[in-house]
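Working notes, beginning with the structure itself.
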Amino acid sequence: MAANKERTFIMVKPDGVQRGLVGKIIERFEQKGFKLVALKFTWASKELLEKHYADLSARPFFPGLVNYMNSGPVVPMVWEGLNVVKTGRQMLGATNPADSLPGTIRGDFCIQVGRNIIHGSDAVESAEKEIALWFNEKELVTWTPAAKDWIYE
């Protein structure tokens, strides 16, 4: 996959949806120059969430995390672009909002780690796994934005 075709999985969590932050989050990724290739508005089942967070299943906070993520609708998305996984994580800010810098999504919009409004893949491999878990191949839209020549050399 070409470097500017890298994909990441980003999901607005229930608190981000309830607070009306979906548009602001999408706007930040669009303004950066990343391309949206998939988006859903859904209420995730506990089974799906348990698969998504399987690597955390032994942690004491796991049941609470699954319940929180199942407490309202979420907005899973797939974004594409050059170094989108790394840059996306930087845009999100630290997992704990108290450690997030102003200008990051978490630094600007949240206070506590238990309500940190957004998830982002931490590596290309986890992005591929998460994208396959939440979207089927037909839901990933291939298109060319008119602005691409103004973003990439």
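If you go along the chain as it appears here, the first residue is 1 and each next one adds 1.
Just so you know, glycine gets a Cβ as well, placed from its N, Cα and C.
The ATP binding site annotation in Swiss-Prot covers Lys13, Phe61, Arg89, Thr95, Arg106, Asn116. What Swiss-Prot says about the mutagenesis result for Asp15 to Asn is this: In KRm5; lethal due to loss of phosphorylated active site intermediate; when associated with S-97. In Swiss-Prot, a mutagenesis experiment is listed as Arg89 to Cys, annotated with the note In KRn3; lethal due to loss of phosphorylated active site intermediate; when associated with S-97. According to Swiss-Prot, the mutagenesis experiment Arg106 to Cys carries the following note: In KRm7; lethal due to loss of phosphorylated active site intermediate; when associated with S-97. Annotation source Swiss-Prot lists active site, pros-phosphohistidine intermediate at His119. For the mutagenesis result Asp122 to Asn, the note given in Swiss-Prot is In KRm12; lethal due to lower enzyme activity; when associated with S-97. Quoted from Swiss-Prot, the note on mutagenesis experiment Ala127 to Thr is: In KRm9; lower enzyme activity; when associated with S-97. Under its mutagenesis annotations, Swiss-Prot gives Glu130 to Lys the following note: In KRm4; lethal due to loss of catalytic activity; when associated with S-97.
Location within the structure of each feature annotated in Swiss-Prot.
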| residue | record | DSSP class |
| --- | --- | --- |
| Lys13 | ATP binding site | coil |
| Phe61 | ATP binding site | coil |
| Arg89 | mutagenesis position | helix |
| Thr95 | ATP binding site | coil |
| Arg106 | mutagenesis position | helix |
| Asn116 | ATP binding site | coil |
| Asp122 | mutagenesis position | coil |
| Ala127 | mutagenesis position | helix |
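Here the mutagenesis positions are Asp15, Asp122, Glu130; the one with the fewest Cβ atoms within 10 Å of its Cβ is Asp122.
In sequence order, Leu92, Gly93, Ala94, Thr95, Pro97, Ser100, Asn116, Ile117, Ile118 are the residues near Arg106 (mutagenesis position), counting only same-chain partners six or more apart with C-beta under 8 A. Between Phe61 (ATP binding site) and Arg89 (mutagenesis position), the C-alpha separation comes to 22 Å.
The two recorded residues, Ala127 (mutagenesis position) and the residue listed as 'active site, pros-phosphohistidine intermediate', show a Cα separation of 11 Å. In this structure, Thr95 is the one among the binding-site residues Thr95, Asn116 with the smallest number of other Cβ atoms inside 10 Å of its Cβ. Here Asp15 (mutagenesis position) is compared against the recorded positions His119, Asp122, Glu130, and the shortest C-alpha distance is to His119. When the alpha carbons of Asp122 (mutagenesis position) and Glu130 (mutagenesis position) are compared, the span between them is 10 angstrom. Around the Cβ of the residue listed as 'active site, pros-phosphohistidine intermediate', 20 further Cβ atoms fall within 10 Å across all displayed protein chains.
Distance noted between the C-alpha atoms of Arg89 (mutagenesis position) and His119 (active site, pros-phosphohistidine intermediate) is 9 Å. Sequence-distant neighbours of Lys13 (ATP binding site) (same chain, six or more apart, CB under 8 Å from its CB) are Tyr68, Met69, Val74, Arg115, Asn116, Ile117, Ile118, His119, listed in sequence order. Scoring each of the recorded positions (Phe61, Arg89, Ala127) by how many neighbouring Cβ atoms lie within 10 Å, the top position goes to Ala127. Of all Cα pairs drawn from Lys13, Phe61, Arg89, Thr95, Arg106, Asn116, which the record names as binding ATP, the longest spans 22 Å.
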